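Report on the following structure.
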Amino acid sequence: MSELAASLLSRVILPRPGEPLDVRKLYLEESTTNARRAHAPTRTSLQIGAESEVSFATYFNAFPASYWRRWTTCKSVVLRVQVTGAGRVDVYRTKATGARIFVEGHDFTGTEDQPAAVETEVVLQPFEDGGWVWFDITTDTAVTLHSGGWYATSPAPGTANIAVGIPTFNRPADCVNALRELTADPLVDQVIGAVIVPDQGERKVRDHPDFPAAAARLGSRLSIHDQPNLGGSGGYSRVMYEALKNTDCQQILFMDDDIRLEPDSILRVLAMHRFAKAPMLVGGQMLNLQEPSHLHIMGEVVDRSIFMWTAAPHAEYDHDFAEYPLNDNNSRSKLLHRRIDVDYNGWWTCMIPRQVAEELGQPLPLFIKWDDADYGLRAAEHGYPTVTLPGAAIWHMAWSDKDDAIDWQAYFHLRNRLVVAAMHWDGPKAQVIGLVRSHLKATLKHLACLEYSTVAIQNKAIDDFLAGPEHIFSILESALPQVHRIRKSYPDAVVLPAASELPPPLHKNKAMKPPVNPLVIGYRLARGIMHNLTAANPQHHRRPEFNVPTQDARWFLLCTVDGATVTTADGCGVVYRQRDRAKMFALLWQSLRRQRQLLKRFEEMRRIYRDALPTLSSKQKWETALLPAANQEPEHG
């Protein structure tokens, strides 16, 4: 290692063998004039043809300098590459506007016996509001990049000793793949001190045929803990409980079981954790497992006007790096150069310092949804910020492939939103009328779309919230079965294999654009109201009027029908939504009564939940839920 490059922050990494072009663009950009495609013999080396140009202005290899400027003690970073052949390395940076600035360039000539080491130090001072740094390689002869990386100029403070926690539920193959990836790279393997797997399913990870090999590489570091299905919050709470009680690990890394891991992401969040000015949560970003070049979001916040998660200012959902590269003049790409500050990070990849976990306590008993947001907000109240670090990411199933806004998860969305709002919603915008108004709007939309089961379980969500924090903990395991029982009585919650299971629709589908003109919106709304005041035609409950694709199932179409099939978000089945005037009015009145109670009692519930936070987040309280597993010896790999 050179005198300048003292501690690795981020390696240059290359695509896996056989990756498609759109995924390759997350790692490198090749000039269209190159005679042949660059080849990566390993994950950290690249063979480039003669008279070619390759840019590392990419998601995984550009350096997010503004984040390191804002959150760490680093004053500068060093690019260090080892190359053979003849060519040139040019270093560029950007401003927060996306404007590109040349930094410096170096010609190089290296041989197999003596590779050339090219180093460039980049001062971080100009990156207050945004900006990245990257390098390009232009070749004269064939060139091999043997290694490259971004380095700090001083040794990393603290200790690298991570407890990785992967709760799993009936995904043994996915979990085994994640375990295998943890030991696939020596640098990643050596920083992992423990791997904790709470197994909450019936199909056990240890029964998978590939488990013994994956477990053998982890050895005594791996522990499997069987426990009831307590959801993600119960799984992650077990991870934190075991990490604090039975390890000396200084970092706790939460990860989902159903992800595809980029192992270097672990090293990158660890590096930021170690160089951070003060303890903080460091999270990775999420790429779309089905469209791998698509980034879910640069970062998220909680909208304090309605207390709902949303994109952070200047961040947009679903950015496609294959279509809009980082170094692109498109307005969408320019937004990527701003530093995005967040309220929380999803627990698909999130590193929590041991010190923070010891001070804040356990996650809330929310089963799923909002537990990650709560912890980020709770940390901020204790002076611990959260950063969502670009270039550190995993691939996860996109939310667009799920019906979680209308299926059983809708219960947890609303109930837990209310719980977390009661815990953390303060300031001039903390007026529950905004939240209730947004819920009323959503309720009317659900009823117009014949999503009666959604309204029914959301009514239960309000009831359970108003019943108080002790009740919330008591139903940690039982709430989901109760929600399933409620949904079974509504046709819109019964999934059929295909629309062909029913008689053919009475009408062919017609294209309907969303209304934007206020007069047209008013007309469609009036038609829908008048239609819903009349009794439904029983014939349309035996034979649907339309077969509606999921993307077309909007209020302005469904509010004037009595029966229609709607395809599920994953495309694997349909539900037969049927209008029922009596049921609709009953659900509406029940919802309105509960919303009135929310308005009346929210201040009271705010005090009750805040008083209960120390108990809800305590190890002692969580032991009562984890007791069946706590009385067992964990199984080690």
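Keep in mind that glycine also has a Cβ here, set from the backbone N, Cα and C atoms.
Substituted residues are absent from this model; it holds the original ones throughout.
Over in Swiss-Prot, the protein carries these features:
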type	residues	note
ACT_SITE	ASP372	active site, proton acceptor
BINDING	ARG171, GLN200, ASN229, ASP256	UDP-alpha-D-galactofuranose binding site
BINDING	ASP256, ASP258, HIS396	Mn(2+) binding site
MUTAGEN	GLU300 to Ser	1400-fold decrease in transferase activity. No effect on affinity for the substrate UDP-Galf
MUTAGEN	ASP371 to Ser	Loss of transferase activity
MUTAGEN	ASP372 to Ser	Loss of transferase activity
MUTAGEN	TRP399 to Ser	1200-fold decrease in transferase activity. No effect on affinity for the substrate UDP-Galf
MUTAGEN	HIS413 to Ser	1700-fold decrease in transferase activity. No effect on affinity for the substrate UDP-Galf
Legend entry - Close recorded positions near ASP258 (Mn(2+) binding site), where close means Cα within 10 Å, chosen from ARG171, ASN229, TRP399: ARG171
Inset, instruction - Please list residues from the chain of GLU300 (mutagenesis position) whose Cβ is under 8 angstroms from its Cβ, counting only those at least six apart in sequence. - result: TRP309, THR310, ALA311, ALA312, ALA315, VAL342, ASP343, TYR344, GLY346, THR388
Legend entry - Rounded distance in angstrom between the Cα atoms of ASP256 (UDP-alpha-D-galactofuranose binding site) and HIS396 (Mn(2+) binding site): 9
Legend entry - Distant-in-sequence Cβ neighbours of HIS413 (mutagenesis position), under 8 Å, six or more positions away: LYS369, TRP370, ASP404, ALA405, ALA461
Inset, instruction - Just name the most isolated of the recorded positions ASP256, ASP258, ASP371, ASP372, going by other Cβ atoms within 10 Å of its Cβ. - result: ASP258
Inset, instruction - Measure from the Cα of ARG171 (UDP-alpha-D-galactofuranose binding site) to the Cα of every one of the recorded positions ASP371, ASP372, HIS396, TRP399, then give the nearest. - result: HIS396
Inset, instruction - Rounded to the nearest Å, what's the C-alpha distance separating TRP399 (mutagenesis position) and ASN229 (UDP-alpha-D-galactofuranose binding site)? Just drop the number here, would you? - result: 22
Inset, instruction - Under 8 Å Cβ to Cβ from GLN200 (UDP-alpha-D-galactofuranose binding site), same chain, six or more residues apart: give me those in sequence order, or none if nothing qualifies. - result: PRO167, THR168, PHE169, GLN227, PRO228, ASN229, LEU230, GLY231, GLY234, GLY235
Legend entry - Length of the line joining the Cα atoms of HIS396 (Mn(2+) binding site) and ASP371 (mutagenesis position), in Å: 18
Inset, instruction - Could you name the residues, excluding ARG171, GLN200, ASN229, ASP256, of the same chain that surround the UDP-alpha-D-galactofuranose site, i.e. Cβ within 8 Å of the Cβ centre of those residues, in sequence order? - result: PRO167, THR168, PHE169, ASN170, PRO198, ASP199, GLY201, GLY232, GLY235, ASP257
Inset, instruction - Compare all C-alpha positions of ARG171, GLN200, ASN229, ASP256, the record's UDP-alpha-D-galactofuranose binders, and send over the largest distance in angstrom. - result: 15
Inset, instruction - Return the single residue from the recorded positions list (HIS396, TRP399) that has the minimum number of other CB atoms within 10 Å. - result: TRP399
Inset, instruction - Using DSSP reduced to three states, classify ASP258 (Mn(2+) binding site) as helix, strand or coil. - result: coil
Legend entry - Output field, Mn(2+) shell: CB within 8 Å of site CB centroid, site ASP256, ASP258, HIS396 dropped: ASP174, ASP257, ILE259, LEU289, TRP348, ILE394, MET397
Legend entry - Residue, out of the binding-site residues ARG171, ASN229, whose Cβ gathers the largest set of other Cβ atoms within 10 Å: ARG171
